[in-house]
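Student: Right, I'll just put the structure down here and ask away after.
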Amino acid sequence: MVFPVEAIVGLVTFTFLFYFLWTKKSQKPSKPLPPKIPGGWPVIGHLFYFDDDGDDRPLARKLGDLADKYGPVFTFRLGLPLVLVVSSYEAIKDCFSTNDAIFSNRPAFLYGEYLGYKNAMLFLANYGSYWRKNRKLIIQEVLSASRLEKFKHVRFARIQTSIKNLYTRIDGNSSTINLTDWLEELNFGLIVKMIAGKNYESGKGDEQVERFKKAFKDFMILSMEFVLWDAFPIPLFKWVDFQGHVKAMKRTFKDIDSVFQNWLEEHIKKREKIMEVGTEGNEQDFIDVVLSKMSNEYLGEGYSRDTVIKATVFSLVLDAADTVALHINCGMALLINNQNALKKAQEEIDTKVGKDRWVEESDIKDLVYLQAIVKEVLRLYPPGPLLVPHENVEDCVVSGYHIPKGTRLFANVMKLQRDPKLWSNPDKFNPERFIARDIDFHGQHYEYIPFGSGRRSCPGMTYALQVEHLTMAHLIQGFNYRTPTDEPLDMKEGAGITIRKVNPVKVIITPRLAPELY
């Protein structure tokens, strides 16, 4: 993180005020506090501890190193807020089982207000009636197994189209394919089709979608940058906007919202026309479904129906277009670097499905090794290595330590899922470990929670797994892979809160099936 001079000046100006607020909250607890990492300053805490020190690894890796030194439960301060980091089975279980309701709130972040529809997006909303109603609507009506089943042919058709596009890029035995870019295009096009019924293809889509893609990338950057208000939540840092973040967020939000507003208006007009004619119309997409289920008074909490729909659409795009593509990208890179596992997966598909047709979703249940691969990739590279931060609404106890109200929780899932006490050879890619190990994704096995656990677990898990299994199955079945240099792909991870590879997956591919199948 880089801290501008003007930000530091503003920080120093209000040091004494913050110090007063900080010390006023301090009360001696009945139980011991967790270990706190050294090096913190009065008031600002450990803000500079994670500054640009030449270590460009993901934050989860850095916090994992601190866990090795200070234990699986420790704290530090980012300005005023106290941050609790947990990475052991016992501590994770305490947080998401014993104290699940207590830790169900979300901390306030500036991007949630200016980019997240004033925290109307489900993953940003505080635990309460709005969150419960919205989550129920999404799980039962939008992302339920029965609803996703109706979109099965959409997923298959989109993946097939993308596979054919990939096939057309093959030029002899020396053409290099950027698989990372291909996966991003596939997942973005798929979720846009399912949400808004639009057919998007890079370079051929409408101008609105292209503008949204740029704004979406800006959102990802802005949501991960250090913002003074997040560490010192007083109105001054919104009004003065030392770092220029508020201005940038407002500009980016305007571009994002204009696209969603246009999609929404198109669907409202279509719905009105259908009601006039008295027919059901064409197949419903996600916006159609939400419009039919949500009245203007349905959710309340100060949000309009249109705001909630747009916030819900944004949440779905965020999870599906970025997170799913990121995970499949890591999975394919691991398989390309582990050709024995790739060949074993290909042999399983050849045996169970054959080479005369493509894998379908109904085949996945029989592809045991493929399922193990997906689980192993999620173990090594969880979509949210620290999950989305939680915040406790009252004092509680975690692993015998007193945790005061208002503490922000970082659950280091990446560290947990590579714990040598829980996993043999934890850093090794070994899908076989899940063949004999009966473990699922639902968050009740506290050594393995790639989609989180408890009330705030990811509602898009079923969709993500469907797309990941089917996409990887097609890529495994359809092609052989090698790197341009015949050396393993670089798996180096970039800085930030996600596990994003620094270098894209660039490979040379050759088809495995008959030409007429592509």
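Any Cβ shown, glycine's included, is placed from N, Cα and C.
From Swiss-Prot, here are the annotated features:
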type: MUTAGEN; residues: Cys330 to Trp; note: Confers nicotine N-demethylase (NND) activity
type: BINDING; residues: Cys458; note: heme binding site
Student: For Cys330 (mutagenesis position), list the number of other Cβ atoms lying within 10 Å of its Cβ atom.
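Tutor: Summing over all protein chains shown, Cys330 (mutagenesis position) has 22 other Cβ atoms within 10 Å.
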Student: Measuring Cα to Cα, tell me the gap between the residue listed as 'heme binding site' and Cys330 (mutagenesis position) in whole angstrom.
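Tutor: Distance (Cα to Cα, whole Å): 20 Å.
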Student: Hey, does DSSP put Cys458 (heme binding site) in a helix, a strand, or just coil?
Tutor: coil
Student: In three-state terms from DSSP, label Cys330 (mutagenesis position) for me.
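Tutor: Where Cys330 (mutagenesis position) sits, the three-state DSSP reduction gives helix.
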Student: Applying a 10 Å Cβ distance cut-off over all chains shown, what neighbour count does Cys458 (heme binding site) have?
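Tutor: For Cys458 (heme binding site), the 10 Å Cβ neighbour count is 24.
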